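The feature Zn(2+) 2 binding site is assigned by Swiss-Prot to Lys374, Asp379, Asp399, Glu461. As a published mutagenesis entry, Asp379 to Ala appears in Swiss-Prot alongside the note: 6.5-fold reduction in catalytic efficiency in the presence of Co(2+); 854-fold reduction in catalytic efficiency in the presence of Mn(2+); substrate affinity is slightly reduced; impairs formation of stable homohexamer; when associated with L-461. Positions annotated as Zn(2+) 1 binding site by Swiss-Prot: Asp379, Asp459, Glu461. Record note (Swiss-Prot) on the mutagenesis of Lys386 to Ala: 100-fold decrease in catalytic efficiency. 2-fold decrease in substrate affinity. Loss of hexamer formation with formation of dimers and trimers. Annotation of the published mutagenesis Ala387 to Pro in Swiss-Prot: 16-fold decrease in catalytic efficiency. No effect on hexamer formation; the original residue is retained in the structure shown. According to Swiss-Prot, the experimentally introduced change Asp394 to Ala is described as follows: 7.5-fold increase in catalytic efficiency. No effect on hexamer formation. 1.7-fold increase in substrate affinity. Positions annotated as Zn(2+) 3 binding site by Swiss-Prot: Asp394, Met396, Asp399. Experimental mutagenesis at this site is recorded by Swiss-Prot as Glu461 to Leu, annotated: 6.5-fold reduction in catalytic efficiency in the presence of Co(2+); 854-fold reduction in catalytic efficiency in the presence of Mn(2+); substrate affinity is slightly reduced; impairs formation of stable homohexamer; when associated with A-379. Taken from Swiss-Prot, the feature active site applies to Arg463 (among others). The annotation that Swiss-Prot gives for the mutagenesis experiment Trp525 to Ala reads: Loss of catalytic activity and impairs oligomerization; when associated with A-533. Here the residue is the original one, but Swiss-Prot notes a mutagenesis experiment at this spot, Tyr533 to Ala: Loss of catalytic activity and impairs oligomerization; when associated with A-525.
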Amino acid sequence: MYFSSLCKFLPISEKEKIYLNIVKKRFCKSNIYYNNNNNNIINYNKRGLKFYPFCNNLKKNINFVNINNKKGINFHSINKERKMASEVPQVVSLDPTSIPIEYNTPIHDIKVQVYDIKGGCNVEEGLTIFLVNNPGKENGPVKISSKVNDKNVSEFLKDENMEKFNVKLGTSKHFYMFNDNKNSVAVGYVGCGSVADLSEADMKRVVLSLVTMLHDNKLSKLTVVFEINVDKNLFRFFLETLFYEYMTDERFKSTDKNVNMEYIKHLGVYINNADTYKEEVEKARVYYFGTYYASQLIAAPSNYCNPVSLSNAAVELAQKLNLEYKILGVKELEELKMGAYLSVGKGSMYPNKFIHLTYKSKGDVKKKIALVGKGITFDSGGYNLKAAPGSMIDLMKFDMSGCAAVLGCAYCVGTLKPENVEIHFLSAVCENMVSKNSYRPGDIITASNGKTIEVGNTDAEGRLTLADALVYAEKLGVDYIVDIATLTGAMLYSLGTSYAGVFGNNEELINKILNSSKTSNEPVWWLPIINEYRATLNSKYADINNISSSVKASSIVASLFLKEFVQNTAWAHIDIAGVSWNFKARKPKGFGVRLLTEFVLNDAL
């Protein structure tokens with residue numbers, strides 16, 4: 001404004017020179033249109049300059065010299081009059097319009113058979129692995145006590161040959177030899193440590209050692225002999241983890257999928273009292289795919305997974321499972337006055353999409369449950385941009401992990417078909433981006449329950465979307481509301497990468513979640529909601545601020561914020577920010593699918 005007022009006293013010719021100099025120095029680099037005949041010249045006419053108000057008085061076309069003398073600067077813009085080719089908005093025609101999802105994976109083709117170990121184990125082909133421990137001796141020698149129905153292999157596995165190796169957790173060895181039928185077989189072990197009862201973390205280390213051997217060897221058959229004691233839940237967890245870790249996600253590679261990968265066709269398991277474990281096999285396969293389905297959504301980059309394509313994937317899933325579904329668009333959300341949720345998505349080119357799938361069992365419904373997943377398909381932080389070291393902006397495609405867990409649970413529930421329940425799978429999906437339309441720090445927005453919220457930080461967006469989703473869930477008249485979200489990075493500091501935190505307003509419901517945590521082997525720790533911290537959310541101008549005035553206990557304070565949007569319904573909030581992503585393996589865990597499914601199947605009634 002100051003510069004323009006000075007220029008009005010200059011002659012027109014001098015003013016034009018100053019304007020042109022500014023355009024050349026400040027704006028040309030982002031708006032260069034090359035002449036095909038001469039890459040050093042661009043034609044910048046009045047139409048191009050009209051977007052800069054101080055250039056509107058220029059009366060002629062002007063040829064500018066290319067100031068950087070470099071060939072090829074891509075500049076993409078969206079024309080308001082452009083008609084989109086598909087439901088998913090695109091900047092250029094090459095932009096993806098759907099999320100590639102594998103429904104039939106090689107794991108589904110593996111034939112699994114469970115045998116009783118009392119009859120001895122056969123070593124016929126492929127790889128045979130003994131899971132061994134030595135209670136009380138962490139580095140104790142390997143001793144294989146199972147009967148082996150093969151003389152050559154049995155001779156090799158005698159104590160004098162194996163005692164040079166130890167059972168330290170995760171250690172493994174395998175050897176090639178000929179069996180009695182002169183067939184080449186691989187036989188080995190995985191150490192399970194010194195404890196009699198393995199934890200889920202211990203079992204995962206065992207499985208990872210086993211998967212490494214499978215990936216290193218092209219085999220058609222795997223046989224696992226359990227010389228350790230496991231209950232049914234841990235046995236199922238072994239199978240789920242084996243299937244999940246064995247499967248590789250190569251959807252976005254240009255080469256043929258799994259061109260160098262040959263999956264086994266048969267899995268044999270020897271264990272005591274085999275009949276009690278057989279029923280867990282198919283359930284494990286369902287849990288595996290529910291988790292892998294969620295993982296596929298989380299792993300999909302944000303140019304593939306956006307609010308529209310994610311809602312399309314939810315509809316596709318519902319149709320496959322015969323679930324009821326509806327997707328609410330911006331118009332319906334405006335009618336529901338979801339101002340908090342709508343504000344977060346204002347900066348994105350993709351419209352908000354609210355996912356609502358419903359499973360209704362046949363017969364009497366004893367419990368109605370709403371599962372609510374946070375669904376931010378990419379979180380830039382908004383105007384409070386994730387620019388600081390450690391903000392992990394490159395990983396923010398995973399901020400819809402809660403939504404993915406809920407949809408993965410929908411797959412499991414729709415497949416296993418529990419009785420006497422009605423389940424609502426909900427997610428307020430949007431993208432938190434920076435643009436001229438984005439909501440700003442300091443804005444005051446109104447949620448669907450009428451509460452006004454001062455936006456203290458645009459990077460505290462998840463709680464705003466969940467606020468309206470929780471209000472929506474309670475209006476469904478459900479008995480329980482459980483939300484699951486990558487809500488606060490503080491969970492990494494409080495519980496690390498192994499445990500999720502659970503908060504809530506109902507002790508009975510939280511205990512059900514904790515029990516589901518044990519049976520699903522997805523660890524959850526009960527954290528308190530401390531009401532005296534509510535004062536840190538006070539706002540001078542609105543009913544509440546979306547961020548605390550203190551940096552302390554931010555996960556608890558975030559739960560206090562959510563609590564404001566649930567009135568009379570039992571509610572639990574599960575924060576999975578620390579456990580959703582496997583940082584070492586650089587892939588999603590799909591955390592929460594088994595936890596929520598176990599809750600629905602066994603603990604909700």
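Glycine residues also receive a Cβ, built from the backbone N, Cα and C atoms like all the rest.
The structure, with features from Swiss-Prot marked on it.
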residue: Lys374; record: Zn(2+) 2 binding site; Cβ neighbours (10 Å): 30
residue: Asp379; record: mutagenesis position; Cβ neighbours (10 Å): 28
residue: Lys386; record: mutagenesis position; Cβ neighbours (10 Å): 17
residue: Ala387; record: mutagenesis position; Cβ neighbours (10 Å): 9
residue: Asp394; record: mutagenesis position; Cβ neighbours (10 Å): 7
residue: Met396; record: Zn(2+) 3 binding site; Cβ neighbours (10 Å): 20
residue: Asp399; record: Zn(2+) 2 binding site; Cβ neighbours (10 Å): 25
residue: Glu461; record: mutagenesis position; Cβ neighbours (10 Å): 28
residue: Trp525; record: mutagenesis position; Cβ neighbours (10 Å): 14
residue: Tyr533; record: mutagenesis position; Cβ neighbours (10 Å): 18
Entries of Lys374, Asp399, Arg463 which, being recorded positions, have CA atoms within 10 angstroms of Lys386 (mutagenesis position): none
Asp379 (mutagenesis position) as reference: those recorded positions from Met396, Asp399, Trp525 with C-alpha within 10 Å of it: Met396, Asp399
Protein Cβ atoms within 10 Å of Arg463 (active site), excluding its own: 26
Cα-nearest neighbour of Lys374 (Zn(2+) 2 binding site) within the listed recorded positions, Ala387, Asp394, Asp459, Arg463, Trp525: Arg463
Extra residues within 8 Å (Cβ to Cβ centroid of Lys374, Asp379, Asp399, Glu461), Zn(2+) 2: Gly375, Ile376, Met396, Met400, Asn432, Gly462, Thr465, Ala485, Thr486
Pairwise CA distance, Asp394 (mutagenesis position) versus Trp525 (mutagenesis position), rounded so that it is a whole Å: 28
Environment of Asp394, Met396, Asp399, the listed Zn(2+) 3 site - residues of the same chain whose CB lies within 8 A of the CB centroid: Ser302, Phe378, Asp379, Lys386, Met392, Ile393, Leu395, Lys397, Phe398
Among Ala387, Trp525, Tyr533, which are recorded as mutagenesis positions, the nearest neighbour of Met396 (Zn(2+) 3 binding site) by Cα: Ala387
Cβ atoms near Asp459 (Zn(2+) 1 binding site) (within 10 Å, other residues, all chains): 20
Alpha-carbon distance [Ala387 (mutagenesis position); Arg463 (active site)] in Å: 21
Residues close to Zn(2+) 1 site centre defined by Asp379, Asp459, Glu461, Cβ within 8 Å: Val344, Ile376, Ser380, Gly381, Gly382, Asn384, Lys386, Asp399, Asn432, Thr458, Ala460, Gly462
DSSP-derived structure type at Lys386 (mutagenesis position), helix or strand or else coil: coil
